[in-house]
Amino acid sequence: MPPTKRFRIQAKNIFLTYPQCSLSKEEALEQIQGIQLSSNKKYIKIARELHEDGQPHLHVLLQLEGKVQITNIRLFDLVSPTRSAHFHPNIQGAKSSSDVKSYVDKDGDTIEWGEFQIDGRSARGGQQTANDSYAKALNATSLEQALQILKEEQPKDYFLQHHNLLNNAQKIFQRAPDPWTPLFPLSSFTNVPEEMQEWADAYFGVDAAARPLRYNSIIVEGDSRTGKTMWARSLGAHNYITGHLDFSLRTYYDEVEYNVIDDVDPTYLKMKHWKHLIGAQKEWQTNLKYGKPRVIKGGIPCIILCNPGPESSYQQFLEKPENEALKSWTLHNSTFCKLQGPLFNNQAAASSQGDSTL
């Protein structure tokens with residue numbers, strides 16, 4: 001008789017399958033973590049799967065820091081903590097960690113420990129192709145999940161094109177801002193000047209499709225604590241810009257109805273995007289501090305809020321001789337309103353909101 005072939009596996013990544021294994025994922029993970037190997041464990045992922053016959057199976061991806069040589073076929077046997085039963089796995093070297101991880105992930109009932117290790121075979125894809133990977137990334141539920149898929153399955157692209165991948169993923173997975181919840185109902189503002197109310201009614205009082213193209217913006221000047229910010233932010237979905245301009249995808253959204261620009265120095269706005277913003281211009285480009293230039297969809301008006309004074313008043317700023325041409329343009333593209341008092345009734349606000357201020 002020919003000699004019996006000895007069991008021997010030499011691998012850095014190991015794929016284990018435990019048929020008819022009644023252990024929970026957590027019990028299996030604890031026991032596998034306790035197995036002594038000649039190389040440190042880096043990552044373990046375990047999936048529990050019910051086969052057609054109703055029997056539970058466990059699938060395990062084990063990644064190590066370096067290659068190990070396994071000659072003990074019983075090394076990965078698991079033991080039931082409640083009865084006299086041993087569970088012996090099928091043991092294979094994992095040629096493509098990404099393929100095995102995808103297989104283990106397929107039913108979703110998983111547990112993992114450590115950090116998944118990208119290997120060179122993942123770059124060649126095994127059964128993965130670039131189109132498969134990018135299709136999977138597009139179907140991901142979040143930016144983070146999409147980038148992780150590409151990191152695991154297309155590591156060359158991830159390393160060499162990370163900036164482009166991140167920029168594109170941010171655009172694809174950009175979510176609408178969480179709606180801002182007004183502290184006070186719009187009905188609280190009972191002293192809104194007629195020109196402000198007319199401006200708001202003409203824009204927010206009609207269907208979006210019926211709104212005029214490049215609707216004029218409005219510049220509201222008034223003392224602090226007159227309620228102008230709360231009023232402006234209570235009208236609908238908006239971008240809120242204060243202090244400085246940040247058009248990154250984290251803070252500025254295209255799919256809103258208007259912009260609120262609050263306490264932005266007019267000198268600063270003149271150097272940046274005065275005409276783009278106040279003129280509700282469409283499809284304009286801005287440079288980002290981090291990342292490539294971004295094209296802003298635009299086409300929405302602004303409510304600009306400012307305080308009186310030579311450094312903050314937009315009206316005083318435009319009266320300067322060097323701003324004569326800008327003043328003429330701004331008067332054609334916006335409405336000015338100077339508040340004479342609070343936009344709310346002090347007594348009514350006090351009785352309904354206690355010590356709160358608008």
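Note that Cβ sites are derived from N, Cα and C of the backbone, with glycine treated the same way.
Residues as originally present; substitutions not included.
Under the heading domain 'CRESS-DNA virus Rep endonuclease', Swiss-Prot lists 8-116.
In the three-state DSSP classification, G34 (variant position) falls within coil. Quoting Swiss-Prot on the natural variant G34 to R: In strain: Infectious clone pBCT028.
All protein chains included, D107 (divalent metal cation binding site) registers 13 other Cβ atoms within 10 Å of its own Cβ. As annotated by Swiss-Prot, divalent metal cation binding site applies to E49, H57, H59, D107.
While the structure shown retains the original residue, Swiss-Prot records the natural variant G93 to R with this note: In strain: Infectious clone pBCT028. DSSP assigns G93 (variant position) to a strand.
Within the same chain, no residue at least 6 positions away in sequence has its Cβ under 8 Å from that of E144 (variant position). Under the DSSP three-state reduction, E144 (variant position) is assigned to helix. E144 to D appears in Swiss-Prot as a known natural variant, with the remark: In strain: Infectious clone pBCT028.
Sequence annotations record features per position, and here Swiss-Prot assigns ATP binding site to G222, D223, S224, R225, T226, G227, K228, T229 based on sequence analysis. Secondary structure from DSSP puts S224 (ATP binding site) in coil. Same-chain residues at least 6 positions away in sequence with a Cβ under 8 Å from that of S224 (ATP binding site) are, in sequence order, N307.
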*asked:* According to DSSP, collapsed to three classes, what secondary structure does H59 (divalent metal cation binding site) have?
replied: strand
*Report, in whole Å, the straight Cα-to-Cα distance of G222 (ATP binding site) from D107 (divalent metal cation binding site).*
60
*Compute the mean position of the Cβ atoms of E49, H57, H59, D107, which form the recorded divalent metal cation site, and then list in sequence order the other residues of that chain whose Cβ is within 8 Å of it.*
A47, R48, L50, H51, P56, L58, V104, K106, D109
*asked:* Between the Cα atoms of H59 (divalent metal cation binding site) and G93 (variant position), what distance do you get, rounded to the nearest Å?
replied: 13
*If we check Cα distances from T229 (ATP binding site), which of the recorded positions G34, E49, G93 wins as closest?*
E49
